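A short worksheet on the structure shown next.
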Amino acid sequence: MSKIFVNPSAIRAGLADLEMAEETVDLINRNIEDNQAHLQGEPIEVDNLPEDMKRLHLDDEKSSNLGEMVRVGEGKYREDFQMDEGEDPNLLFQSYLDNVGVQIVRQMRSGERFLKIWSQTVEEIVSYVTVNFPNPPRRSSEDKSTQTTGRELKKETTSAFSQRESQPSKARMVAQVAPGPPALEWSATNEEDDLSVEAEIAHQIAESFSKKYKFPSRSSGIFLYNFEQLKMNLDDIVKEAKNVPGVTRLAHDGSKIPLRCVLGWVALANSKKFQLLVEADKLSKIMQDDLNRYTSC
């Protein structure tokens, strides 16, 4: 009976990867805590407010105006990360940041570069805060005894609601496993387009099903791998390939797709043997280079 010997260098490399992953998770958690520092401040006491603030009051009008404004927004498209009326914005923001942290870890496991992931994440968090925490209007320095009437409240609420409706949705970018450049984003508008995209991807993969592609190995060399070694159904490969940034757009335009990048993506997610053989950092660079080369054509 043959025995399987494990190379000690492979074990050490695996342990090093685990330690790096733990350090990365700790760094992400610290960054999230830093971004939440403004939520941990001391509450404002009413007695400590300026005298001008104490003179502010709301006119006791019926809430029918607010109800009308809420009904105006019914039937319109609601942004993915836009909060519902009556929900605690701080709790929703905390939940949103938790999801962002989980998504960052997933993207790093898939080989994405941390700096690229973090720059995109910062933009998404800023957009979320801009939509759901609009800055209050500044008071005039000349009129210190301003009274907030029901008419002013209606104007402010309407402007805030219109601002939310006009903001572009970036939560879809967070929901992707590994988001690509915004210019590469595309989604099928109907079932017919989606089927044509899948057919184009399947056609190109089937033509190169047995072709071997070079990948960097952990032993500082290379190894050959092809779609046949995945032992997967073609439909499953196509479904996974559609998650590669830019592939659906290229297939929709009838252009060539980066097959080596697609193979590396699918194998990294579904083949344990491939995960043990490949050097993740070098693979990430190769896949990114392939994407850039094909999408720039």
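Counting begins at 1 with the first residue displayed.
Even glycines carry a Cβ here, placed using N, Cα and C.
Just so you know, the substitutions we noted aren't modelled in this structure.
Now, the feature entries from Swiss-Prot:
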- VAL122 to Ile: In strain: CVS (VARIANT)
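Taking the Cβ of VAL122 (variant position) as centre and 10 Å as the limit, one finds 12 other Cβ atoms among all the protein chains shown. In this structure, VAL122 (variant position) is part of a helix by DSSP.
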